[in-house]
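The annotation GTP binding site is assigned in Swiss-Prot to 44-51, Thr78, Gly104, 183-191, Gly241, Arg256. Per Swiss-Prot, the feature domain 'Septin-type G' maps to 34-306. Here the residue is the original one, while Swiss-Prot reports the published mutagenesis Phe156 to Asp with the comment Loss of dimerization. Quoting Swiss-Prot on the mutagenesis of Ser218 to Ala: Loss of phosphorylation. According to Swiss-Prot, the experimentally introduced change Trp260 to Ala is described as follows: Loss of dimerization. For the mutagenesis result His270 to Asp, the note given in Swiss-Prot is Loss of dimerization.
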Amino acid sequence: MSKQQPTQFINPETPGYVGFANLPNQVHRKSVKKGFEFTLMVVGESGLGKSTLINSLFLTDLYPERVIPGAAEKIERTVQIEASTVEIEERGVKLRLTVVDTPGYGDAINCRDCFKTIISYIDEQFERYLHDESGLNRRHIIDNRVHCCFYFISPFGHGLKPLDVAFMKAIHNKVNIVPVIAKADTLTLKERERLKKRILDEIEEHNIKIYHLPDAESDEDEDFKEQTRLLKASIPFSVVGSNQLIEAKGKKVRGRLYPWGVVEVENPEHNDFLKLRTMLITHMQDLQEVTQDLHYENFRSERLKRGGRKVENEDMNKDQILLEKEAELRRMQEMIARMQAQMQMQMQGGDGDGGALGHHV
């Protein structure tokens, strides 16, 4: 009789090993198979290089170059919402990236109501998610909530404009704000540092809540702790974007060519582009968690306080029609039941009369 081989479910080499240590691998495989979803909103005046920066960040032509509107167009220019979704795959990991652009923001002569459209869009995505979450098919919910907002600040001023302050205060309880100084190549290093400090002071002065990177855990390696410290010290990020490849020091780099030299997009000594991209990639999960646990929960609690979830007009009409049909059906069933009862009583009465007459005869 041959000796029976141990099955693959038995691990005699490591007695006492249950297998819980493999759970992170299961979560990783499931997440990679499902893919990730992320929505990024970009807000800022025309001409600050928003489209170029987004294309540079994700190495894709997500946005065409826009034409800066003329003075006549700016008189009554309205804010639009343009959402573009692209599937990005890198080493087997899929990312469904949605970038929400806001052309027209800050371009009109009167900007008093220019950000109402943006706030309405953010609330609509919360509303849609709440509606889907409360429905029957909860396994296939598409998350279009805005997880992060890059707010572009002009480098040509001396800090925040009144519009910047008003807009950020209007959305800071709805979305994670990451302030970005655009076109950093127009500033010297000293000017850049002064502008950063001025913006941070004004953000604190006006009690604006921007996204704060979480502290590194105590068990993280020293390199990650140092990276987190540098990222925090770089806020607001001063960036340069470019989709052009130029030759610098014998190699091809993305950058901008000037008479006095080359500004390299991915050179940390020239600007904070790499730091901004690193922050977005390494903290993408945290941005989603803050959106879910803080901003969405605030919206959901407020909605429930006001009497439950808001139902769209179309759904409300459908529900109303169904209720009316059900009420009509119940009335018909009750009427049929009464008619059947009357017929039953008449039949019983007829049988009694017939029996008496037969007995009398």
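Note: Cβ is positioned from N, Cα and C throughout, glycine not excepted.
Keep in mind that this structure shows the original residues, not the substituted ones.
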Rounded Cα distance in angstrom between Gly104 (GTP binding site) and Phe156 (mutagenesis position) is 19
Cβ density check for Gly104 (GTP binding site), other Cβ within 10 Å (all protein chains) comes to 21
Averaged over the domain 'Septin-type G' (34-306), the pLDDT of the predicted model comes to 85
Argmin Cα dist to Lys50 (GTP binding site) over the mutagenesis positions Phe156, Ser218, His270 returns Phe156
Per DSSP (three-state), His270 (mutagenesis position) is coil
For the mutagenesis positions Phe156, Trp260, the largest set of other C-beta atoms within 10 Å encircles the C-beta of Phe156
If you count the other CB atoms within 10 A of the CB of His270 (mutagenesis position), including all protein chains displayed, you should get 21
Recorded positions Gly44, Asp185, Glu191, Ser218, Trp260 vs His270 (mutagenesis position), shortest C-alpha separation belongs to Asp185
